[in-house]
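*Asks:* Annotations for this protein, taken from Swiss-Prot, read as follows:
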MUTAGEN   R27 to A  Strongly reduced interaction with ANKRD31
MUTAGEN   F28 to A  Strongly reduced interaction with ANKRD31; when associated with A-104
MUTAGEN   F74 to A  Strongly reduced interaction with ANKRD31; when associated with A-81
MUTAGEN   L81 to A  Strongly reduced interaction with ANKRD31; when associated with A-74
MUTAGEN   L104 to A  Strongly reduced interaction with ANKRD31; when associated with A-28
Amino acid sequence: MSEAGNVASGLGLPGEVSQWSLKRYGRFMLLDNVGSPGPSSEAAAAGSPTWKVFESSEESGSLVLTIVVSGHFFISQGQTLLEGFSLIGSKNWLKIVRRMDCLLFGTTIKNKSRMFRVQFSGESKEEALERCCGCVQTLAQYVTVQEPDSTTQELQQSQGPREAGESQGKDPLQQGPSLTLEQHVCMAAGAGVLQERTSVTHRAQSILAPEKLTLAYEGSSWGTEELGPFLRLCLMDQNFPAFVEEVEKELKKITGLRN
């Protein structure tokens, strides 16, 4: 179940939102063993897969998964944005697999692939599963969520606490919840460049043009109260800078034709 409706004031998000607390967020990394000569060159070519895990804590901040009514998806820790993209039309490039209280995401955009996964938090295992199910229901409005081990989950739930505990003793975020999906994402276009954490301010600075508009174009029909939240929403979408770049290219084409 979602924990909040309009409580995304910390990130300045407009509109109704649904949020879920996370225990962990993991980002799949493929470390290149460049400069490793000798017999291990074949292993170096394959790379060393590992997971960079972020924990929810008082020091680093709480991990939160947010889905805005507009279809925007975010994962944040405090004021830091870890993931951000639009779920609209995501069936073509986004794959999601559920395993117990964890979700594994695989994306392939412009021949670049990456993966990340989340584990939901809760006072009990049942509460974490409930939050995961609530998030899956919201995600299902935009993209299919695969549950290949649903039969296994039912068997584990039918077991006693001791048997279930033994089968779930390992940290699910450190396991490979769906090796086939990981292989599919990695083989689709090789290991993509993984984004590091970034702030909304830094992203705004990276696409803000230094030129100042002439006086004739300085007016705007949008008020500051409306424009601010809208821009923050756009900047938190990791594909927005590429969109701005495409718009700039088209504008240059138009001005070139007119000149």
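From the backbone N, Cα and C atoms, a Cβ is placed for every residue, glycine too.
Keep in mind the model shows the original residues, not the substituted ones.
From a predicted model like this one, the values you see are computed outputs, not experimental measurements.
Show me how these features fit into the shown structure, please.
*Replies:* Secondary structure from DSSP puts R27 (mutagenesis position) in a beta strand. A sphere of 10 angstroms centred on the C-beta of R27 (mutagenesis position) encloses 20 other C-beta atoms.
Neighbour count (other Cβ atoms within 10 Å of the Cβ, all protein chains): 23 for F74 (mutagenesis position).
Under the three-state DSSP scheme, L81 (mutagenesis position) falls in the strand class.
The DSSP secondary structure for L104 (mutagenesis position) is strand.
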*Asks:* Neighbour count, 10 Å Cβ-Cβ cut-off, for L81 (mutagenesis position): what number do you get?
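*Replies:* Step by step: centre on the Cβ of L81 (mutagenesis position), count other Cβ atoms within 10 Å, giving 22.
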*Asks:* Measure from the Cα of F28 (mutagenesis position) to the Cα of every one of the mutagenesis positions F74, L81, L104, then give the nearest.
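*Replies:* Closest by Cα: L104.
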*Asks:* Using R27 (mutagenesis position) as the reference point, find which of the mutagenesis positions F74, L81, L104 has the shortest Cα-to-Cα distance to it.
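*Replies:* That would be L104, the closest of F74, L81, L104 to R27 (mutagenesis position).
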*Asks:* Cα of F74 (mutagenesis position) to Cα of L81 (mutagenesis position): how many Å, rounded?
*Replies:* 7
